[in-house]
Amino acid sequence: MARAAALLPSRSPPTPLLWPLLLLLLLETGAQDVRVQVLPEVRGQLGGTVELPCHLLPPVPGLYISLVTWQRPDAPANHQNVAAFHPKMGPSFPSPKPGSERLSFVSAKQSTGQDTEAELQDATLALHGLTVEDEGNYTCEFATFPKGSVRGMTWLRVIAKPKNQAEAQKVTFSQDPTTVALCISKEGRPPARISWLSSLDWEAKETQVSGTLAGTVTVTSRFTLVPSGRADGVTVTCKVEHESFEEPALIPVTLSVRYPPEVSISGYDDNWYLGRTDATLSCDVRSNPEPTGYDWSTTSGTFPTSAVAQGSQLVIHAVDSLFNTTFVCTVTNAVGMGRAEQVIFVRETPNTAGAGATGGIIGGIIAAIIATAVAATGILICRQQRKEQTLQGAEEDEDLEGPPSYKPPTPKAKLEAQEMPSQLFTLGASEHSPLKTPYFDAGASCTEQEMPRYHELPTLEERSGPLHPGATSLGSPIPVPPGPPAVEDVSLDLEDEEGEEEEEYLDKINPIYDALSYSSPSDSYQGKGFVMSRAMYV
């Protein structure tokens, strides 16, 4: 009993020592309900205006805000208090930097202090004319009753958007690395990042100096390579990245390298022969700046009289033995000189090997085209045959898997034939009679035997004898009594429709039934009996 009593919960009130602890817990819980909402980082442009948001959330009825202050904990002691706002005394800016000229409360608007309860919930502070010294941590603090003091901290960053430019440097051909382009990002904070985009063999050299504005940096990147004619006219791209840019700045630069002429000679086709009149040599030049002079000469010192120099071209009026030499084209510009040589071999007769080679090349191309067309045609034919075989196999599978295309005669047709034999064989109503002539068994009575719907054609013996159609020499002909008069039109119509359906069904099974059927009886057979030989049953 004592143990059970010990397990029962105690119903005694809390001891007096627990009341202060419970009160502290309630106060701490209530204080956590109110918080200060600030941004962890705010960026402002150098020389511009920035707002530092600060809100007391959530609005609590009966909460009294006694004071709002902004402080800079990392500033010197005499500059830590930046701004304050009292419900009755209004705003105050004790620190000379930034001072009242550059600070203001956005919501309170430095009002007279009347009706400021709602305004104090929003303690957003605005800074005008940002300088580099304004960068740092700012603390927004609310002194409230009965919740106590709550605060939030914001980091203010002062950035400066740089000004970018890129330009090419006019350089002259040399064997040493030289700066051929510059990319400059001026007065940025923080310093900009510069890179180059190019397929040339290059390297970049970067320097940083202080900008004209305090706290800014100017970055210069030099695009360096060994200047040559290959680099002249090539476009490279300067890429500048900065946190104030939404996307990197891309600045194209076209390089300009001055170099002496690079010369080559064209026009010789290895088919110069004595007496040829349509020969020409051309001096092809690539240079910067443009060529200023062309000079044609030979290594032998003898210049053919039938060759005439016309600037960059050498026109030959008639080829003779003097052209068996080496021609030299010399080109000059403001940077230097370049030359090229071309050896000429003069033949006695035209060279047909080149024409044959050209014809062989053309023939080979045509043969390749024809072979490709034949191969493509063969592939298409094979694919078509394979497709047709696949479709045919699929159709055969469907035919094998599906139900049979015919069905045996229904018992209903036989029963109807047995019930109305006289109606089927009435010669007087030929328009309603069936297409097939029935036959009878001689050994059975007319009422017991089943009426057949088709019979075989007469044999040769039957055709040669004087028997009636359907009779044979194996037995005596059996007379068929004439049928009763025609029934009513309604019965004949029904019988006609059912007969046509059965006729179509049997024709689908085997078309030979149509060939074996007799035509409709004529008027000459009316009133006569019909006989059938029993030989077909043997």
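Each Cβ is built from the backbone N, Cα and C atoms, and glycine gets one as well.
Look at Swiss-Prot and you will find 32-156 tagged as domain 'Ig-like V-type'. Confidence in the domain 'Ig-like V-type' (32-156), given as mean pLDDT, stands at 86.
Among the mutagenesis results in Swiss-Prot, N81 to A has the note: Abolishes homodimerization. The residue drawn here is the original one. Around N81 (mutagenesis position), taking its Cβ as the centre, 16 other Cβ atoms fall within 10 Å, counting all chains. Annotation note: N81 (mutagenesis position) sits in a strand segment as assigned by DSSP.
While the structure shown retains the original residue, Swiss-Prot records the mutagenesis experiment M89 to F with this note: Loss of entry of HHV-1/Rid1 and HSV-2. No effect on PRV entry.
Experimental mutagenesis is annotated in Swiss-Prot for M89 to I, with the remark: Increased entry of HHV-1/Rid1 and HSV-2.
Taken from Swiss-Prot, the feature domain 'Ig-like C2-type 1' covers 162-256.
Annotated domain 'Ig-like C2-type 2' per Swiss-Prot: 261-345, in sequence order. Break the domain 'Ig-like C2-type 2' (261-345) down by DSSP state and the numbers are 3 helix, 46 strand, 36 coil.
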Between N81 (mutagenesis position) and M89 (mutagenesis position): CA-CA distance (Å): 16
For M89 (mutagenesis position): DSSP state (helix, strand, coil): coil
Secondary structure composition of the domain 'Ig-like V-type' (32-156) [DSSP: H/G/I, E/B, coil]: 10 helix, 59 strand, 56 coil
